[in-house]
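K.L.:
Please read through the structure below; I'll follow up with questions.
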Amino acid sequence: MITEFLLKKKLEEHLSHVKEENTIYVTDLVRCPRRVRYESEYKELAISQVYAPSAILGDILHLGLESVLKGNFNAETEVETLREINVGGKVYKIKGRADAIIRNDNGKSIVIEIKTSRSDKGLPLIHHKMQLQIYLWLFSAEKGILVYITPDRIAEYEINEPLDEATIVRLAEDTIMLQNSPRFNWECKYCIFSVICPAKLT
């Protein structure tokens, strides 16, 4: 009963996700460009990851902490916004959804990004930090907090430097042109599309 509900809900969320034309999501900018492309071209492989227990656990922890932030810090949760950039003479939308946004006493936004991880080694991870920095740019915010929940600890890291627009344009170019695939050497090890990818690192 509960298992069926969780799996069905996860699949419905995945299938309802339709990418708009000339739109790049923040998460696309911090992962392998080929993986982003393959998720659209090989949907059957992408769907298989929907049922991973670790993904469902992450969703549940997100919902729980977002509820705590909403109830105790007056946070807005699942806040979406977008900004436009010019890449090669063409306008693209950079779209993102922050886990939560808290207003401080001065009315300024603090962007909260929640991450779950099996390990607490090497935190904060560079791609997570970059993601939050892009959110700071996207929401015109000066402060962000990266919250990690792992089996061994709960930790938060303050990020106060938005990514500059020139870097975001370069990341978007990589995503569009399939350059710098993968972005990080470790990505292939965990990628469902590695079985068909010519850029796989051995």
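Glycine is no exception: its Cβ is also placed from the backbone N, Cα and C atoms.
Here's the feature list from Swiss-Prot:
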type	residues	note
BINDING	CYS32, CYS188, CYS191, CYS197	[4Fe-4S] cluster binding site
BINDING	HIS62, ASP99, GLU113, ILE114	Mn(2+) binding site
MUTAGEN	CYS32 to Ala	Abolishes iron-sulfur (4Fe-4S) binding and exonuclease activity; when associated with A-188; A-191 and A-197
MUTAGEN	ASP99 to Ala	Abolishes nuclease activity
MUTAGEN	GLU113 to Ala	Impairs exonuclease activity
MUTAGEN	LYS115 to Ala	Abolishes exonuclease activity
MUTAGEN	TYR148 to Ala	Nearly abolishes exonuclease activity
MUTAGEN	CYS188 to Ala	Abolishes iron-sulfur (4Fe-4S) binding and exonuclease activity; when associated with A-32; A-191 and A-197
MUTAGEN	CYS191 to Ala	Abolishes iron-sulfur (4Fe-4S) binding and exonuclease activity; when associated with A-32; A-188 and A-197
MUTAGEN	CYS197 to Ala	Abolishes iron-sulfur (4Fe-4S) binding and exonuclease activity; when associated with A-32; A-188 and A-191
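Can you walk me through where each of these features ends up in the structure?
P.N.:
The number of other CB atoms found within 10 A of the CB of CYS191 (mutagenesis position), across every protein chain shown, is 19.
Secondary structure at GLU113 (mutagenesis position), as computed by DSSP, is strand.
According to DSSP, CYS32 (mutagenesis position) is assigned to coil rather than to any helix or strand.
ASP99 (mutagenesis position) falls within a strand when secondary structure is assigned with DSSP.
Annotation for GLU113 (mutagenesis position): same-chain Cβ neighbours under 8 Å, separated by at least 6 residues, are ALA98, ASP99, HIS128, GLN131, LEU132, TYR135, GLY144, ILE145, LEU146, VAL147.
Taking all protein chains in view, 21 other C-beta atoms sit within 10 angstroms of the C-beta of LYS115 (mutagenesis position).
The Cβ of TYR148 (mutagenesis position) lies under 8 Å from the Cβ of LYS115, THR116, SER117, ASP120, LEU123, PRO124, ILE154, ALA155, GLU156, TYR157, each of these being in the same chain and 6 or more residues away along the sequence.
Sequence-distant neighbours of CYS188 (mutagenesis position) (same chain, six or more apart, CB under 8 Å from its CB) are CYS32, PRO182, SER194, CYS197, LYS200, LEU201, listed in sequence order. DSSP assigns CYS188 (mutagenesis position) to a helical segment in the three-state reduction.
CYS197 (mutagenesis position): 17 other CB atoms within 10 A of its CB, across all protein chains.
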K.L.:
Given the recorded [4Fe-4S] cluster site (CYS32, CYS188, CYS191, CYS197), which additional residues of the same chain have their Cβ within 8 Å of the Cβ centre, ordered by sequence?
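P.N.:
Filtered neighbour residues, in order: ARG34, ARG35, SER181, PRO182, GLU187, PHE193, SER194, ALA199, LYS200, LEU201.
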K.L.:
To the nearest whole angstrom, what is the C-alpha distance linking CYS191 (mutagenesis position) and HIS62 (Mn(2+) binding site)?
P.N.:
23
K.L.:
Work through the recorded positions one by one (CYS32, HIS62, ILE114) and point out the residue whose CB has the fewest other CB atoms within 10 angstroms.
P.N.:
HIS62
